[in-house]
Each structure stands twice: as structure tokens, then as C-alpha cells.
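Structure, as C-alpha cells:
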Amino acid sequence: MEFRVHLQADNEQKIFQNQMKPEPEASYLINQRRSANYKPNIWKNDFLDQSLISKYDGDEYRKLSEKLIEEVKIYISAETMDLVAKLELIDSVRKLGLANLFEKEIKEALDSIAAIESDNLGTRDDLYGTALHFKILRQHGYKVSQDIFGRFMDEKGTLENHHFAHLKGMLELFEASNLGFEGEDILDEAKASLTLALRDSGHICYPDSNLSRDVVHSLELPSHRRVQWFDVKWQINAYEKDICRVNATLLELAKLNFNVVQAQLQKNLREASRWWANLGIADNLKFARDRLVECFACAVGVAFEPEHSSFRICLTKVINLVLIIDDVYDIYGSEEELKHFTNAVDRWDSRETEQLPECMKMCFQVLYNTTCEIAREIEEENGWNQVLPQLTKVWADFCKALLVEAEWYNKSHIPTLEEYLRNGCISSSVSVLLVHSFFSITHEGTKEMADFLHKNEDLLYNISLIVRLNNDLGTSAAEQERGDSPSSIVCYMREVNASEETARKNIKGMIDNAWKKVNGKCFTTNQVPFLSSFMNNATNMARVAHSLYKDGDGFGDQEKGPRTHILSLLFQPLVN
């Protein structure tokens, strides 16, 4: 179907303005409407207007950054540096949020390292060096076997006891073990034993307080599951304190780059904020979450690089719509209304909304207009054809999954865990986000590109599973209190007659298994140029879920933790 067929006339494209008021509803229906009691938005427009201004958005700082980049390139390309020092430098560059600036130099260095036989690396009997070597190569898509750790294991396949005395090597192997694939038993065993050993190490007095700090940070969440940009400030502060290996030029560049990128993000947030304010939807859907800034922070977590500005704004819009529609289904709509709304999205036809309350009509109209606009921009910028049907399909699937959950709620039905996850992975909205991501950052070219999403449904499923299960771990308590439809935790507890503690442990195990499958897919394809950005975005969506729901509901309660984190990420520059 031609894209233009889907576009309404200009007068039909106009978004409802702020002054639009919902038509009165019957009092009996108003009384049936639920409320999640979400708190008002804390990020006021006046605050955003005053705060989103940075002195680092200027040529002076960009020129200084370019000068420092050239100096660091020399360090990375130095042929006289020993292997472990080179690997540590590459590791630091990544942790400091600078890897995108040195892709060519890092690849050349790792190509040389990967060509060396493992027995000739000089790290044969060095657990730390071996683990660092394994981690860096696997992160960058090189083939490296878990068998290189065999020499550190006893006849039972567990880490030899004397290695537990070396905290630095233990920590690096723990981090490396989180990059494991399915069936890599050595890494599984190492992760299990090291998790316990590193926790116990907190009771021992180590002279290196920096190392003890790193242990606590990794046990809280391994670096592979952290959103890189969310962690950059912490890593810069940690690197600055590591006087044994700090590189002054690299540190200066890391601080400057953070501030320059933050200035770009602030410009993006201003643009997204204007879009959101002009819609006026927050004023008319009082029951729904007004979380523009949090949505933007999630988009930053998926792709922070300056060249992805338009994609970040696109993704912010999509995440906002996901939240609003989720609240329509969870809180506001009756079952009959939700069926009409689902039909409207499925048929992409506003006539299906004629019997709906004005606020639900408005919600559909915003979805319609925004999706058509995004499809047009993708077609113009990336050369794709027929994007709109792809986008409307994932929105329809999302709404159908939400409708199933609404029906479960109305019938007080608790599904089996398998039934719940089959639907819940769709209602997680990951497919919506990933399909928008795919078309936004890739370009039409080969048949392989066009078939990629279909051939990699397992990747989409496992990313969705990680997001869904993290969501349930963080929001289950609040949802049970509100009486929402059941989560995976409730389904598991009922299915096997387990305690909540046991259910949560099982859910975390499912997340671990899903990560192994994601690793197996991503680390074997991320050297393919046209896929590496998309693969990185896909795994970042899973990482955002870990961050968002680590301490509860990152969307529901802005004050509980997200506020401080967002202030640091988007508003507070680093002091040089």
C-alpha cells in the first residue's frame, strides 16, 4: 500500500490542541474508571527551559576534543605497548564512553591481538590478563573459546583454590563470565563460584580500596548489563582515582566528551519537550503517566552517540506513546472500549474510534499522526519503502497483547507462566521499539537486510523476555497492590506453589538464560557493519530495563531514584 494512502488531509492531521476538553461521560462509567495514582510530572517546562543550556555546545570545546582524540589515537596505535596494557587501555576507552571515537584504531589493535596464538600471548598463567583478553575480544565479536580458562580449573571443573586469593583476577573473570553463551559450562561454573567468593571478599580487608569499590559495583550489576552512558560518570570518577594507570589525556578527553555529548542531548531534549507540549495530550489524559524526560533518558540509554540525534527523538516519541497506550489499557478503558481501540489500530482507521471517549480518540489520533510522520522521515532519510505497514503491524500486535491482559484482569484469570510470557513479551513493547530502531538506523540495500527481522525473531524474543521479566521484578509489588493483571512472579508462584522469594530467584535465572542467547546472537554478528549499530541498540534496550527497574518502577515513581540519576545524566556537567 502506498504511504500516501495512509496520510490524512491536512485538516485531519492536526493534533488536538490544549484547550480541547473531553466530552462528558455517563457518571456510572466515570465511577468505574480505575486510577493508578501516578504522581504528577516533576519536570516542569520552566525548569527545562532554564536548565537545558550548556557552554559546551560550541566550537571551542569541539576543537579541543578533536585535538585530544588525535593524541589518544597515538596511544591506542602504539606498537611498543605490552599486551595487557593495550587491553586495559581499550577497556578504559570503552568504559569512559569513548569507544565510538576510536573504532578504526581499536579494530586494528584487536585484529593484531586476535591473530596471536593464545599460548603466545604472555598471559598463559595470568588469570587477570587471560580474562581481560577474553572479555575484550568477545565484546568486539572475535571468536574466542572459553577453553582458555581450562588451565585455571581443577579436575572438577571449578576454579583452583589459589586463584581465590587474587581479587583482581577473580573480578575480571566474573565480568568475562557474563559474556557467556549457552553451553559454556566453564563460564557458568566460574560465574556461580565467583559470585559467592566476591560477596565474601567484602569481609576481608584489602589494601586496594579502588578494587573493593569495583567489586561492589560489579556485583550490583555486571558491566555487560549496564547501560554504558548511564555508567560513564561513575567510571570517570573511578578512573581518576586509579593513579596506577590513569592517562591524563584520556581522562581529560573523557570529561570533555561527556560534557559535549550532554550538550547535544540537551538540545535533543528541548526538541522532544516542545513536541510533547504541543500535543497537549498530558493535559487531557490525566490518568496516564506524563514522563517525557524519563522516556528521553531511556532513548539516550539505547543510543547516546551524537550522530543518532534524530533516532533518539523518534524513540522518545515512541516510548511516550507506549506509556500512554499502556495506561489506556491498564487503567482507563472498559473492555468494550479497548476492543474498539484495538480494532482502530489493527485496521489503521479512525472510524473505529467514533464510539470512544474523546481522550481515547485523541490517543489514537496522536498515534496515527506520529507514526505516519516517523514512517515518512525514515523513507526520506534511509531509502526504505513501505515502512508504514511494518510500523502499524507492531503497534497492532502490541495493542492486541494489552487487550489480552485487560481481559485477564476483567475475568480474574491467572494464566500459566508459558501463556503469560508468550503474550507478555509482546506487551513489553520491545518489538515496537526494535522495529522502529531497525528502520531508523539501517538503510535499504540488500535482501538480507529486509529479511533480517524475520530471521532473527529469537533475538527479539529474548530481548523482550529480559525487558518483561525485569519489569515484573521491579513493578510486581505495586501492581499487586493496585490489583492489576498478574505478573510472571504471580504466575510462577501459583503454578508451582512457590514463595515469592523462590519465584523471584527463578525469574532471575530466566533472565540469565535469555542473556546467554542474546550474547550468542550479538557477539557473532556485531562485526557486520550494517548490523552492529542495530545489535548494540537491541542489547541496550535490555540494559535499560535492568537500570530502569533495578530499584522499583522507574516510570511510576520519579522521586524514588530516577530523578537524581537523570539530573546527573542530562543536566549536571562534569567539572574539569
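All positions are counted from 1 along the displayed chain.
Just so it is clear, glycine is given a Cβ too, placed from its N, Cα and C backbone atoms.
Per Swiss-Prot, natural variant E105 to K is noted as: In strain: cv. Idared. While the structure shown retains the original residue, Swiss-Prot records the natural variant I113 to V with this note: In strain: cv. Aotea. Variant annotation in Swiss-Prot: G129 to A, described as In strain: cv. Aotea; the structure shown retains the original residue. Looking at Swiss-Prot, you'll find the natural variant N237 to D noted as follows: In strain: cv. Aotea. What Swiss-Prot records for R289, D326, D330, R468, N471 is (2E,6E)-farnesyl diphosphate binding site, and it gives similarity to another entry as the kind of evidence. A297 to S appears in Swiss-Prot as a natural variant; the accompanying note says: In strain: cv. cv. Idared, cv. Pinkie, cv. Ralls and cv. Royal Gala. What Swiss-Prot says about the mutagenesis result for D326 to A is this: Loss of monoterpene synthase, sesquiterpene synthase and prenyltransferase activities. Loss of monoterpene synthase, sesquiterpene synthase and prenyltransferase activities; when associated with A-330. What Swiss-Prot records for D326, D330 is Mg(2+) 1 binding site, and it gives similarity to another entry as the kind of evidence. Swiss-Prot lists D326, D330 with the feature Mg(2+) 2 binding site, giving similarity to another entry as the kind of evidence. According to Swiss-Prot, the mutagenesis experiment D330 to A carries the following note: Loss of monoterpene synthase, sesquiterpene synthase and prenyltransferase activities; when associated with A-326. Where Swiss-Prot documents D484 to A as a mutagenesis experiment, the accompanying text is: No effect on sesquiterpene synthase activity, but loss of activity enhancement by potassium. Per Swiss-Prot, K(+) binding site is recorded for D484, S487. According to Swiss-Prot, the mutagenesis experiment S485 to A carries the following note: No effect on sesquiterpene synthase activity and on activity enhancement by potassium, but 2-fold increase in monoterpene synthase activity. What Swiss-Prot says about the mutagenesis result for S487 to A is this: Loss of sesquiterpene synthase activity. According to Swiss-Prot, the experimentally introduced change S487 to K is described as follows: 4-fold higher sesquiterpene synthase activity in absence of potassium, and loss of activity enhancement by potassium.
Feature annotations (Swiss-Prot) mapped to structure.
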{"residue": "E105", "record": "variant position", "contacts (Cβ under 8 Å, 6+ apart)": "K73, I76, S77"}
{"residue": "N237", "record": "variant position", "contacts (Cβ under 8 Å, 6+ apart)": "none"}
{"residue": "A297", "record": "variant position", "contacts (Cβ under 8 Å, 6+ apart)": "P562, H565, I566, L569, L570"}
{"residue": "R468", "record": "(2E,6E)-farnesyl diphosphate binding site", "contacts (Cβ under 8 Å, 6+ apart)": "L421, G424, C425, S427, S428, V430, S488"}
{"residue": "N471", "record": "(2E,6E)-farnesyl diphosphate binding site", "contacts (Cβ under 8 Å, 6+ apart)": "S428, A545, Y549"}
Cβ neighbour count (within 10 Å, all chains shown) around I113 (variant position): 17
DSSP three-state assignment for S487 (mutagenesis position): coil
Surrounding CB atoms that lie within 10 Å of the CB of R289 ((2E,6E)-farnesyl diphosphate binding site), all protein chains: 23
Nearest of the recorded positions (R289, S485, S487) to G129 (variant position), judged by Cα-Cα distance: S487
Rounded distance in angstrom between the Cα atoms of D330 (mutagenesis position) and S487 (mutagenesis position): 13
D326 (mutagenesis position) to S485 (mutagenesis position) - Cα separation in whole Å: 13
Largest CA-to-CA spread of (2E,6E)-farnesyl diphosphate binders R289, D326, D330, R468, N471, angstrom: 19
By Cα-Cα distance, the member of recorded positions R289, S485, S487 nearest I113 (variant position): S487
Between S485 (mutagenesis position) and R289 ((2E,6E)-farnesyl diphosphate binding site), the C-alpha gap once rounded to whole angstrom: 18
Whole-number Å value for how far R289 ((2E,6E)-farnesyl diphosphate binding site) lies from S487 (mutagenesis position) (Cα to Cα): 20
D326 (mutagenesis position), number of other Cβ atoms within 10 Å: 19
Local Cβ density at G129 (variant position) - other Cβ atoms counted within 10 Å: 20
D330 (mutagenesis position): tally of other CB atoms within 10 A of its CB: 21
